[in-house]
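Features of the protein shown, as given by Swiss-Prot:
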ACT_SITE  His184  active site
ACT_SITE  Asp214  active site
BINDING   Trp158, Gly160, Gly162, Asp185  Ca(2+) binding site
MUTAGEN   Asn167 to Ser  Loss of glycosylation
MUTAGEN   His184 to Gln  Impairs PGE2 synthesis. Impairs PGD2 synthesis. Impairs mast cell degranulation. Impairs neurite outgrowth
MUTAGEN   Asn280 to Ser  Loss of glycosylation
Amino acid sequence: MGVQAGLFGMLGFLGVALGGSPALRWYRTSCHLTKAVPGNPLGYLSFLAKDAQGLALIHARWDAHRRLQSCSWEDEPELTAAYGALCAHETAWGSFIHTPGPELQRALATLQSQWEACRALEESPAGARKKRAAGQSGVPGGGHQREKRGWTMPGTLWCGVGDSAGNSSELGVFQGPDLCCREHDRCPQNISPLQYNYGIRNYRFHTISHCDCDTRFQQCLQNQHDSISDIVGVAFFNVLEIPCFVLEEQEACVAWYWWGGCRMYGTVPLARLQPRTFYNASWSSRATSPTPSSRSPAPPKPRQKQHLRKGPPHQKGSKRPSKANTTALQDPMVSPRLDVAPTGLQGPQGGLKPQGARWVCRSFRRHLDQCEHQIGPREIEFQLLNSAQEPLFHCNCTRRLARFLRLHSPPEVTNMLWELLGTTCFKLAPPLDCVEGKNCSRDPRAIRVSARHLRRLQQRRHQLQDKGTDERQPWPSEPLRGPMSFYNQCLQLTQAARRPDRQQKSWSQ
């Protein structure tokens with residue numbers, strides 16, 4: 001499991017040769033990504049190089065005294081293609097330098113001339129960790145395939161498919177992003193590719209993790225302030241658009257009868273997917289103006305739909321950075337968790353906000369209108385006649401709704417819907433013993449029962465009425481009883497609450 005598994009999920013099981021050529025002779029470079037370090041405007045450099053053998057991805061790092069510290073060469077086609085796709089992606093296009101200026105050209109020439117010495121340093125005892133991870137022999141310049149399957153981002157041991165670390169404490173040359181990847185791989189709440197967990201199946205080719213883990217991963221990468229971390233972050237969050245999930249405690253069946261009925265109920269954590277968060281790379285700030293009048297980001301809104309967005313509007317129209325400017329501005333702040341339940345349903349004047357009203361009404365649709373087992377008014381289902389004018393629901397559905405109402409405290413305007421529920425629901429029981437040859441049904445039969453959770457709802461409604469907290473709630477001009485769904489009835493009530501000038505009627509009347 002690795003944070004870049006989705007980006008190269010189609011790689012299959014392949015080995016990657018680390019080490020590279022003893023001599024470096026390229027005739028064209030592209031997609032240059034630079035990052036400054038204290039004392040050196042060119043501390044990190046990543047780019048694509050074209051030589052007689054083909055295309056390769058090269059990483060290099062210098063210290064504050066402009067001494068070359070590490071370098072790596074990767075010519076795996078899938079990896080170079082992924083880096084090229086990131087370079088061409090609309091959210092990162094303006095962050096790459098496509099035509100190097102004089103300063104960058106001098107750095108490229110220096111790197112080319114010092115390549116053999118850099119590779120020798122990588123093979124020295126100081127680079128033993130990387131050597132062990134690559135599974136290389138002691139022969140200098142001899143590249144052998146790693147013992148473990150998959151590939152890793154050059155200079156790391158954990159950022160890739162699987163890992164190539166000898167033990168859990170090992171880190172690669174780029175220790176900062178490698179540490180972030182290692183901690184993200186250890187997220188305790190995750191769903192592996194094509195696996196089922198927390199009530200959902202992951203049909204993707206990459207692991208999805210809890211939103212808390214993704215948030216910590218994003219913060220960790222941004223705190224590194226280097227180009228390698230930003231490549232990992234932009235690819236994982238922006239290009240792949242990998243979602244995350246939050247866990248919600250819900251009541252569900254934990255033991256079943258052989259005939260399909262529920263034998264025991266319990267509270268279990270169920271996953272709810274959240275749209276991916278956008279990674280604000282430190283290099284992207286070069287495309288923005290540092291003036292004080294820059295736009296401030298809008299506060300995050302509660303997520304209501306599980307859809308993926310292509311990127312925030314402020315990324316559109318970003319200008320290509322100056323070739324001479326290699327210093328990144330201050331990193332943007334990481335957005336907080338987005339798995340916050342909608343709050344503040346009441347408006348400033350006590351009215352219901354439209355967004356909160358829709359959120360409340362959707363709970364009635366999810367738990368009642370879409371209830372799998374229900375008996376319509378004056379209909380017979382599961383060998384039971386519902387003589388009432390309102391639908392009769394399975395106790396599982398009403399129990400989940402009651403728990404939702406108890407936890408989220410919806411506005412009093414929806415209390416009328418509780419009255420329509422009544423205090424009874426039904427459970428499914430196995431069929432009665434049927435004598436062979438008799439014409440009797442072998443289907444489950446419904447048994448109407450008095451539900452304690454519904455009685456508590458009614459008690460709460462009466463308490464609110466006695467306190468007078470709902471006397472100002474409007475009553476729609478048309479009666480709610482009829483074939484209208486609970487969702488539509490809820491919308492009708494909340495719309496009336498937002499228009500106090502309409503005809504109103506107190507519950508106490």
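Don't overthink the numbers, they just go from 1 along the chain as shown.
Even glycines carry a Cβ here, placed using N, Cα and C.
None of the substitutions listed is reflected here, since the structure keeps the original residues.
The distance from the Cα of His184 (mutagenesis position) to the Cα of Asp214 (active site) comes to 7 Å.
Put simply, Asp214 is the one of the recorded positions Trp158, Asp185, Asp214 whose Cα lies nearest to the Cα of Asn280 (mutagenesis position). Neighbour counts of Cβ atoms within 10 Å were compared for the binding-site residues Trp158, Asp185, and the top value is held by Trp158. Annotation note: Asp214 (active site) sits in a helical segment as assigned by DSSP. Here Asp214 (active site) comes close to His184, Phe237, Ile242, Cys244, Thr277: these same-chain residues lie at least six apart in sequence, with C-beta atoms under 8 angstroms from its C-beta. All protein chains considered, the CB of Asn280 (mutagenesis position) has 24 other CB atoms within 10 Å. Counting Cβ atoms from all protein chains shown, His184 (mutagenesis position) has 25 others lying within 10 Å of its own Cβ.
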